[in-house]
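Asker: Heads up, here are the entries from Swiss-Prot:
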DOMAIN    46-170  domain 'C2'
BINDING   D84, D90, D140, D142  Ca(2+) 1 binding site
BINDING   D84, D140, D142, D148  Ca(2+) 2 binding site
MUTAGEN   S412 to A  Impairs localization at membrane structures and N-acyl transferase activity
ACT_SITE  S412  active site, nucleophile
Amino acid sequence: MSLQASEGCPGLGTNVFVPQSPQTDEEGSRSGRSFSEFEDTQDLDTPGLPPFCPMAPWGSEEGLSPCHLLTVRVIRMKNVRQADMLSQTDCFVSLWLPTASQKKLRTRTISNCPNPEWNESFNFQIQSRVKNVLELSVCDEDTVTPDDHLLTVLYDLTKLCFRKKTHVKFPLNPQGMEELEVEFLLEESPSPPETLVTNGVLVSRQVSCLEVHAQSRRRRKREKMKDLLVMVNESFENTQRVRPCLEPCCPTSACFQTAACFHYPKYFQSQVHVEVPKSHWSCGLCCRSRKKGPISQPLDCLSDGQVMTLPVGESYELHMKSTPCPETLDVRLGFSLCPAELEFLQKRKVVVAKALKQVLQLEEDLQEDEVPLIAIMATGGGTRSMTSMYGHLLGLQKLNLLDCASYITGLSGATWTMATLYRDPDWSSKNLEPAIFEARRHVVKDKLPSLFPDQLRKFQEELRQRSQEGYRVTFTDFWGLLIETCLGDERNECKLSDQRAALSCGQNPLPIYLTINVKDDVSNQDFREWFEFSPYEVGLQKYGAFIPSELFGSEFFMGRLVKRIPESRICYMLGLWSSIFSLNLLDAWNLSHTSEEFFHRWTREKVQDIEDEPILPEIPKCDANILETTVVIPGSWLSNSFREILTHRSFVSEFHNFLSGLQLHTNYLQNGQFSRWKDTVLDGFPNQLTESANHLCLLDTAFFVNSSYPPLLRPERKADLIIHLNYCAGSQTKPLKQTCEYCTVQNIPFPKYELPDENENLKECYLMENPQEPDAPIVTFFPLINDTFRKYKAPGVERSPEELEQGQVDIYGPKTPYATKELTYTEATFDKLVKLSEYNILNNKDTLLQALRLAVEKKKRLKGQCPS
């Protein structure tokens, strides 16, 4: 990887080395130096910027990067819009820069003035390698009702030139000549360079641990001593109660072993605040208490290992010691596959090569680089998908094709089949019929006892214990327990990480379970992100951030594990993966109507870019990825209330966000890996992306696209052949069509869509390939339809007149027993669907073998094109 210096930029890029990496050309790319119409700069003629140590964007790399001092001077506004019809605006400006501090600062309020002038300055310490976007919110102060939020300006600080004053006039409403005038100054910080870890999208900053011990100055009974309320702003813990003790404290004493710990970013200008207990005094019959204000102490003056003593009133002392946290992260920042998965693939290749030689009757063994990566991709559909998947897998097993697959991906009801099978470490090498018989026993049994009072009391106790462990209990956890009782006889202690036993020798395909990460108050149209689970890791492929599966649900800060929580039992994961209750009303409307844009647009905030061409062409342009300056105007009270109702998710699954504290790299939008999955409105608003959220809100993928393709389309996996098993209700081709459209928009190699949309004209199997695109996978598509099965009970074996009734499988009729909402089937209904699915696989053996040959030939052809 070569390094190049950015040329001719007086801003943050001067003398800074940046890694050269592949980029994708996107329409509307926001690269380039641009100024507002009234933007000006003033050179302060100060010395050069210290160099930056290079950090590679595709791996997890460390490097040193300087911090800078930012001064923001809010000067004035002109022609402020009126929030109230009867009076002028009581205007103030709020400043929020979450990459420097979570605290919002504000100017004073100037009442009844259309042209307020503040001339107030605010200081921040910022890190030059993260995307710093300042939010300037103009508000109208109200004494009785909540303040009115008039608008917010989003300003990318990458535009600022180092050691140059930048004077900006933001044209907020050109028609009304409304204008906000602000001045920026970026200077050197006295702090030493900060150690960063980054993958080119996310950045982990330096973290310290503050140990706090309280000591009582006076001898008193322990029961009379009061806890001290200690807060460290910007820390993970924020506020803790510290119990004072009587023993003297030193750095090596046992006191610090039981001290309260606060994890905080070292260069965030954090402060410790201590609430002073009330002091009581009496005079005769009168007894009074007196409370003093909190005591504050900046932490930037506290050196590593140094113990600082802070007097707290007359009765207590606070002893504090700061130690650096390990630079090694517990979150893996990187886009490559984890070592455990790479090791599995090496073992699985041996199994696949042997199976392909037997199935295709090859004369010679396949070389390691000639073995295609074959995957089975299942969609969702409740009990229908679970049942049908058993039949499909049985058919593949009878054709000896299960050993040819390296991956199985699924969502929703398909995960019920996958999780059940992977309880057996050798399931794919055993006859599946006993497992299918066991599944039938549970599908046909009465589900009502699962809701009896004694069972509900057990659920309540389970959920209470889960809450005590540290999880946020939601309705989907109850749904997971219900699935467990409906599909099993007893409590299942298995966990996702336990499925590694089924992969230890490469004996089974690697299972990947897919969900989407959403926001509680945002429609899926505006925001959703692919979130994958495997026995090895869980994570978000867009950010290149993964954690071991046994740590999912634990608490992290800045990439470091700060509180471990016991791993969830698999039933809770099943509730999450098939969380059919997590839809909000707007998403439900979008799924059932074609006119969703009316409600979607009407309830949205108004967003507009306000920057024009620069008037100072002599100022050089920066190569950094700069966001346009944007004005966000909130919706009306009515539209906000309506949207709040429409987008509220009552039963969404919430888990602690393992990206908490991490920040976005200044060039995250230019990163090709991020761009590959950048598909939502909020991707250009870094302060609103997942790293800034406290919790992950995970949802059944079927509410967006009912397919589990994305994990297989990662360039690190690069599947050569995907066997698409479809189980959705309604249009059988819709998930495939949506995937094709999505891949076209995202420039992801995928075969072209050329199938009829009507279910009546569909065949049992389609072979799709794109010879013009060598990186596109071959796809064999199996819609869930009843075609030749009506007349044939096995390939080439016709049904007798008495057996014709067995071929009548009503999958999608108005009275179908296979509706997604149905959890219980009759034995005959279950058997028909399993046999239909098995038949459709067996009857298309030739198409499957053709696809396998094409995959092998493609692999050999690509090998021949590679230089030796």
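Placement of Cβ uses the backbone N, Cα and C atoms for every residue, glycine included.
Every position carries its original residue.
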Asker: Other than D84, D90, D140, D142, which residues of the same chain sit close to Ca(2+) 1? List them in sequence order, counting a residue when its Cβ is within 8 Å of the Cβ centroid of the site.
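Answerer: For the Ca(2+) 1 site, the extra neighbours are A83, S87, T89, E141, D147, D148.
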Asker: Compute the average pLDDT of the predicted model within the domain 'C2' (46-170).
Answerer: 85
Asker: According to DSSP, which of helix, strand or coil covers D90 (Ca(2+) 1 binding site)?
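Answerer: DSSP assigns D90 (Ca(2+) 1 binding site) to coil.
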Asker: Suppose we draw a 10 Å sphere around the Cβ of D90 (Ca(2+) 1 binding site). How many other Cβ atoms does it contain, all chains included?
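Answerer: Excluding its own Cβ, the number within 10 Å is 21.
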Asker: Whole-number Å only: compute the distance from the Cα of D84 (Ca(2+) 1 binding site) to the Cα of D148 (Ca(2+) 2 binding site).
Answerer: 9
Asker: On a C-alpha basis, identify the one among D90, D140, D142, S412 that is nearest to D148 (Ca(2+) 2 binding site); the candidates are the recorded positions.
Answerer: D140
Asker: Reported as an integer number of Å, what is the Cα distance between D90 (Ca(2+) 1 binding site) and S412 (mutagenesis position)?
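Answerer: If we compare the Cα positions of D90 (Ca(2+) 1 binding site) and S412 (mutagenesis position), the gap is 52 Å.
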Asker: Are there any residues in the same chain, six or more apart in sequence, whose C-beta is under 8 angstroms from the C-beta of D142 (Ca(2+) 1 binding site), and if so which?
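Answerer: Set apart from D142 (Ca(2+) 1 binding site) by at least 6 residues yet with Cβ under 8 Å, we have D90, D148.
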